[in-house]
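A.B. asks: Copying in the features that Swiss-Prot gives for the protein in this structure:
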- 17-23, 33-36, 39-40, Gly66, 121-122, Asp124, 151-153: GTP binding site (BINDING)
- Ser22, Thr40, Asp63: Mg(2+) binding site (BINDING)
- Gln67 to Leu: No effect on GDI1 binding. Reduces prenylation in vitro, but not in vivo. No effect on interaction with REP1/CHM; 100-fold refunction in intrinsic GTPase activity (MUTAGEN)
- Ile73 to Asn: Abolishes interaction with REP1/CHM. No prenylation. Much lower GDP/GTP ratio (MUTAGEN)
- Ser76 to Ala: Abolishes phosphocholination by Legionella AnkX (MUTAGEN)
- Tyr77 to Phe: Abolishes AMPylation by Legionella DrrA (MUTAGEN)
- Tyr78 to Asp: Abolishes interaction with REP1/CHM and GDI1. No prenylation. Much lower GDP/GTP ratio. No membrane association (MUTAGEN)
- Ala81 to Asp: Abolishes interaction with REP1/CHM. No prenylation. Lowers GDP/GTP ratio by half (MUTAGEN)
- Leu103 to Arg: No effect on prenylation (MUTAGEN)
- Ala110 to Asp: No effect on prenylation (MUTAGEN)
- Asn121 to Ile: Prevent formation of autophagosomes (MUTAGEN)
- Lys137 to Glu: No effect on prenylation (MUTAGEN)
Amino acid sequence: MNPEYDYLFKLLLIGDSGVGKSCLLLRFADDTYTESYISTIGVDFKIRTIELDGKTIKLQIWDTAGQERFRTITSSYYRGAHGIIVVYDVTDQESYANVKQWLQEIDRYASENVNKLLVGNKSDLTTKKVVDNTTAKEFADSLGIPFLETSAKNATNVEQAFMTMAAEIKKRMGPGAASGGERPNLKIDSTPVKPAGGGCC
């Protein structure tokens, strides 16, 4: 069997509603941007294949709803994620303050050694910026996780954010892991459905 990729990484985008998670995903996966804001309902995902260090890596990127009412649905997607990108809005202090809460969610639901990346989005809105780059960088450094400011609107650092995440995961997994597009990675999303029981509303 000759698979079309060497690695399959599942990434998760989390953060408050309205910080631009869907826009980041659209920019990275389709290189498009839209001003019209529609809240993600539950979970959406896109796939993009990248080349890194001579290897083909398939990124399965899950975009989660930020609203509290979807928290129980989205929490099941933490399981099996190789990397989680926590997004806040640089023009919204509350979304930055809530990063700690999102990191607690990761500790609660994700695997222990999952890779994390902190992203401050909407960096193009310089006049409205309230979260200082240095503050966020120091916070990320204290946790030992990478940090980037991005703009889905003008594409600043969007590519770099996802590539950084992929490189970190690849480094952690080492040369032998997840190669050959092994099937065990693909059954992750079929298991969390059962415990929920009688529907989600």
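Every residue number used here counts from 1 along the chain in the order it is shown.
From the backbone N, Cα and C atoms, a Cβ is placed for every residue, glycine too.
Substituted residues are absent from this model; it holds the original ones throughout.
Please situate the listed features within the shown structure.
C.D. replies: Taking Cβ-Cβ distances under 8 Å and a sequence separation of 6 or more, the neighbours of Asn121 (mutagenesis position) in its chain are Val19, Gly20, Lys21, Cys23, Leu24, Val87, Tyr88, Asp89, Val90, Glu149, Thr150, Ser151, Ala152.
DSSP assigns Ser76 (mutagenesis position) to a helix in the three-state reduction.
Cβ contacts within 10 Å of Tyr78 (mutagenesis position), excluding its own Cβ and spanning all protein chains shown: 21.
Counting every protein chain shown, 23 other Cβ atoms lie within 10 Å of the Cβ of Ala81 (mutagenesis position). In the three-state DSSP classification, Ala81 (mutagenesis position) falls within coil.
There are 18 other CB atoms within 10 A of the CB of Leu103 (mutagenesis position), with all protein chains counted.
Ala110 (mutagenesis position) has a Cβ environment of 22 other Cβ atoms inside 10 Å.
Within 10 Å of the C-beta of Lys137 (mutagenesis position) we count 16 further C-beta atoms, all protein chains included.
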A.B. asks: Counting other CB atoms within 10 A of each CB, which of the binding-site residues Glu35, Asp63 comes out lowest?
C.D. replies: Glu35
A.B. asks: Of Ser22, Glu35, Leu103, Ala110, Lys137, which recorded positions come within 10 Å of Tyr78 (mutagenesis position), going by C-alpha to C-alpha distance?
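C.D. replies: Qualifying among Ser22, Glu35, Leu103, Ala110, Lys137: Ala110.
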A.B. asks: Give the distance between the Cα atoms of Lys137 (mutagenesis position) and Leu103 (mutagenesis position), rounded to the nearest whole Å.
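C.D. replies: Cα to Cα, Lys137 (mutagenesis position) and Leu103 (mutagenesis position) are separated by 15 Å.
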A.B. asks: Write down the Cα-Cα distance for Ala110 (mutagenesis position) and Glu35 (GTP binding site), rounded and given in Å.
C.D. replies: 32
A.B. asks: Which entry in the list of binding-site residues, Ser17, Ser22, has its Cβ near the fewest other Cβ atoms, using 10 Å as the limit?
C.D. replies: Ser17
A.B. asks: Can you tell me which of the recorded positions Asp63, Ala81, Leu103, Ala110 is spatially closest to Lys122 (GTP binding site)? Compare CA atoms only.
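C.D. replies: Result: the closest of the recorded positions to Lys122 (GTP binding site) is Asp63.
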